[in-house]
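Chemist: Found this in Swiss-Prot, in case it helps:
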MUTAGEN   T37 to A or V  No effect on RNA-binding but changes size profile of RNA bound
MUTAGEN   T37 to V  Abolishes PPP-RNA-binding
MUTAGEN   Q41 to E  No effect on RNA-binding but changes size profile of RNA bound. Abolishes PPP-RNA-binding
MUTAGEN   K150 to M  Abolishes PPP-RNA-binding
MUTAGEN   Y254 to F  Abolishes RNA-binding
MUTAGEN   H287 to A  Reduces PPP-RNA-binding
MUTAGEN   K302 to A  Reduces RNA-binding
MUTAGEN   K415 to A  Reduces RNA-binding. 25 fold reduction in tRNA-binding
MUTAGEN   K426 to A  Reduces RNA-binding. 5 fold reduction in tRNA-binding
Amino acid sequence: MSEIRKDTLKAILLELECHFTWNLLKEDIDLFEVEDTIGQQLEFLTTKSRLALYNLLAYVKHLKGQNKDALECLEQAEEIIQQEHSDKEEVRSLVTWGNYAWVYYHMDQLEEAQKYTGKIGNVCKKLSSPSNYKLECPETDCEKGWALLKFGGKYYQKAKAAFEKALEVEPDNPEFNIGYAITVYRLDDSDREGSVKSFSLGPLRKAVTLNPDNSYIKVFLALKLQDVHAEAEGEKYIEEILDQISSQPYVLRYAAKFYRRKNSWNKALELLKKALEVTPTSSFLHHQMGLCYRAQMIQIKKATHNRPKGKDKLKVDELISSAIFHFKAAMERDSMFAFAYTDLANMYAEGGQYSNAEDIFRKALRLENITDDHKHQIHYHYGRFQEFHRKSENTAIHHYLEALKVKDRSPLRTKLTSALKKLSTKRLCHNALDVQSLSALGFVYKLEGEKRQAAEYYEKAQKIDPENAEFLTALCELRLSI
């Protein structure tokens, strides 16, 4: 096959609907963690589409440079199509064939790649698709939604759109409704702007109605009911689920989360340990265990007014060590798990291990391709570490400002603005020409809509540092709006 034909083939490949054309970037995930998770779901989560999981696993194998393993996964996907989707075999094969074509293309087996694009073209022609190599069908949109969801928070809105598109065609399809409900639940959970979001409550109820035997979707409904202060109703679902299952780690982990948030830490730990026996490499489970040990530690410290002694002090030290162990395990198993970094760093600080805390915070600050919410949280926690443990007020101010610049609407906003006002005012009492504090107050008052006060502080800062572009820009904006 000539170069021209290779270029032509590439143009056809780009038309296909499959994982290789859905803009799923490997920089946004920990490949080993996602591969591990998919493997666990294939083994233990019987309610999820095995076809979608094998197709996704093939793509992950390709991203790891394991194209032969990717082909084996696609063979597994084909077997599932024949076993479970024989009534729609050709339509359900389109994503798998697209992945085959791309893998063979990357292996320079161009004739094999062309064979699969030909199969796709024949189906599109047979079903009168307006596109030569693309067929609009809800099953493909659903599979796209699952793939996007697996690649993390940056993809949730696109996943939601994919499931919505599928539901337009089949509004009562059980699988489409599960995918949509879980995606909206994830969006509720990731949208941290103060109030509890409950957009997923309706979709979750519908998904449970359409899938009455699905424990996995029920546990999400229980957690959302807990979010909206209907904990008793949520617990009924949890109890019902636990009566029905024995060792489904993906259900146990969320049931444990329910009990952890209810402050029933021993019950949560019991379920987490049970799940961890089955899936010992789960970063989620390790993180949840760390959160339970941390909560128990906080309870003792509160009861002793932050001065535990004797047995209480020994127990606190033991809980800190346990929390560190599990947060560290979570971070090591998923290098993109931002909250595992901040929780581990904070726990090191709690135990007086400041150099270890500093090291983990610096690793967190170097994380790329994470959401703005995660960046916001990292800067906030590092600022607190600098303020209260390192006693470095200027570094704390810098990171509090960075947190607000990344995301100025969140539950942390009031804490951040209060901390900035307190620290900056204190520093100005000692040095009225402290330009960092002046500009920080200007930024905070501008954020709060106090434009005249903001302008006054920026003017003072600009007099000290007249070439600073940030101060000049802020002043111009303020003067034009006053």
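First residue shown is number 1, and so on along the chain.
Quick reminder: no glycine exception, Cβ is built from N, Cα and C everywhere.
No substitution from the list is modelled in this structure, which keeps its original residues.
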Chemist: In Å, rounded, how far does the Cα of Q41 (mutagenesis position) sit from the Cα of K150 (mutagenesis position)?
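Modeler: With the alpha carbons as reference points, the distance is 12 Å.
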Chemist: For K415 (mutagenesis position) and K426 (mutagenesis position), what Cα-Cα distance in Å is obtained after rounding to a whole number?
Modeler: 16
Chemist: Look at the mutagenesis positions K150, H287, K302, K426 and tell me which residue has the greatest number of other C-beta atoms within 10 angstroms of its C-beta.
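Modeler: The most densely surrounded of these mutagenesis positions is H287.
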Chemist: Can you tell me which of the mutagenesis positions K150, Y254, H287, K302 is spatially closest to K426 (mutagenesis position)? Compare CA atoms only.
Modeler: K302
Chemist: Report the same-chain neighbours of Y254 (mutagenesis position): residues 6+ apart in sequence with Cβ closer than 8 Å to its Cβ, ordered by sequence.
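Modeler: Sequence-distant Cβ neighbours: V219, F220, A222, L223.
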Chemist: In whole Å, how far is K302 (mutagenesis position) from K150 (mutagenesis position) when you measure between their Cα atoms?
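Modeler: That comes out at 38 Å between the alpha carbons.
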Chemist: Distance check, please: Cα of H287 (mutagenesis position) against Cα of T37 (mutagenesis position), rounded to an integer number of angstrom.
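Modeler: Here the two Cα atoms lie 15 Å apart.
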Chemist: About how far apart, in whole Å, are the alpha carbons (Cα) of T37 (mutagenesis position) and K302 (mutagenesis position)?
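Modeler: So the alpha carbons of T37 (mutagenesis position) and K302 (mutagenesis position) sit roughly 37 Å from each other.
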